[in-house]
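As recorded in Swiss-Prot, the features of this protein are as follows:
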type    : residues               : note
BINDING : Asp227, Gly242, Asp244 : Mg(2+) binding site
DOMAIN  : 209-284                : domain 'Carrier'
MUTAGEN : Gly242 to Ala          : Not efficiently phosphopantetheinylated by EntD
MUTAGEN : Asp244 to Ala          : Efficiently phosphopantetheinylated by EntD
MUTAGEN : Met249 to Ala          : Unable to recognize EntE and EntF. Exhibits a decrease in the enterobactin production compared to the wild-type. Still able to be phosphopantetheinylated
MUTAGEN : Asp263 to Arg          : The catalytic efficiency is the same as the wild-type, but a 3-fold decrease of the affinity for the S-dihydroxybenzoyltransferase EntE is observed
MUTAGEN : Phe264 to Glu          : The affinity for EntE and catalytic efficiency of the S-dihydroxybenzoyltransferase EntE are below that of the wild-type
MUTAGEN : Ala268 to Gln          : Unable to recognize EntE and EntF. Exhibits a decrease in the enterobactin production compared to the wild-type. Still able to be phosphopantetheinylated
MUTAGEN : Lys269 to Ala          : Behaves similarly to the wild-type
Amino acid sequence: MAIPKLQAYALPESHDIPQNKVDWAFEPQRAALLIHDMQDYFVSFWGENCPMMEQVIANIAALRDYCKQHNIPVYYTAQPKEQSDEDRALLNDMWGPGLTRSPEQQKVVDRLTPDADDTVLVKWRYSAFHRSPLEQMLKESGRNQLIITGVYAHIGCMTTATDAFMRDIKPFMVADALADFSRDEHLMSLKYVAGRSGRVVMTEELLPAPIPASKAALREVILPLLDESDEPFDDDNLIDYGLDSVRMMALAARWRKVHGDIDFVMLAKNPTIDAWWKLLSREVK
């Protein structure tokens, strides 16, 4: 009845993306980001320090950072810690008391904590649209594309994508920014959405050109990722200015598309703008 303990698996890669029936172009000025149910409770079923979930969180963080930089609204769904039997209704039959048994795990995972200008929607059923103002908020802001990330791919994420489609909102399911009970169920959800209700993409498809054109451009990429109000010098340690490991992993994933040897360890070894520009400005081989 309850969610079982979950095992990590290989996240989908570009060659795993099913044939999309639609070829919708991603339009940032028409899009919104949904971070679906990334609460401690739902993520905890993979255990602590799960590399797969670290990558999923890093990919979501990269998308969120991009959205913040481009004035794309960010929405979260989160189940409440208190849910009456009337509110849960048939969910009790299918999943038992769920999160209500572990109210201390209700918050969104630390590395994706919502900002004050984000919208957190109370989640009551599989679809993020059920008993929520999401459709109205999207349409009032002129948004008709929804980037879907989070857990679980074949339950709430797939249902939300299909519900969005039926409301004339174009869903973009981000294959490597989702997680599921198993790889088979993850891939099933992608196949369904690609063929029935949306477009399936990889994180990298929604992000801009991966390599900054200059050291100044690199600085513009880095500054929004820092917690400190003071700007670092080019040789300052960026970790001292609040750059965390999740954002560093996301940067490594983006830059590795051009320089295949770049990884988290390489960036963390010398986390300065000078050192990173030296890595990025190398001739591509």
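Just so you know, glycine gets a Cβ as well, placed from its N, Cα and C.
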State which of the following recorded positions has the fewest other Cβ atoms within 10 Å around its Cβ: Asp227, Gly242, Met249, Phe264. Asp227
Residues close to Mg(2+) site centre defined by Asp227, Gly242, Asp244, Cβ within 8 Å: Leu225, Leu226, Glu228, Tyr241, Leu243, Arg247
Nearest-integer angstrom distance between the alpha carbons (Cα) of Asp263 (mutagenesis position) and Met249 (mutagenesis position): 7
Could you state the whole-number distance in Å separating the C-alpha atoms of Ala268 (mutagenesis position) and Asp244 (mutagenesis position)? 10
Take the C-alpha atoms of Gly242 (mutagenesis position) and Asp227 (Mg(2+) binding site) and report the distance between them in angstrom, rounded. 5
Cβ contacts within 10 Å for Lys269 (mutagenesis position), all chains included, total 8
By CA distance, which of the recorded positions (Asp227, Phe264, Lys269) lies nearest to Met249 (mutagenesis position)? Phe264
Any idea what the Cα distance is from Phe264 (mutagenesis position) over to Asp244 (mutagenesis position), rounded to a whole Å? 11
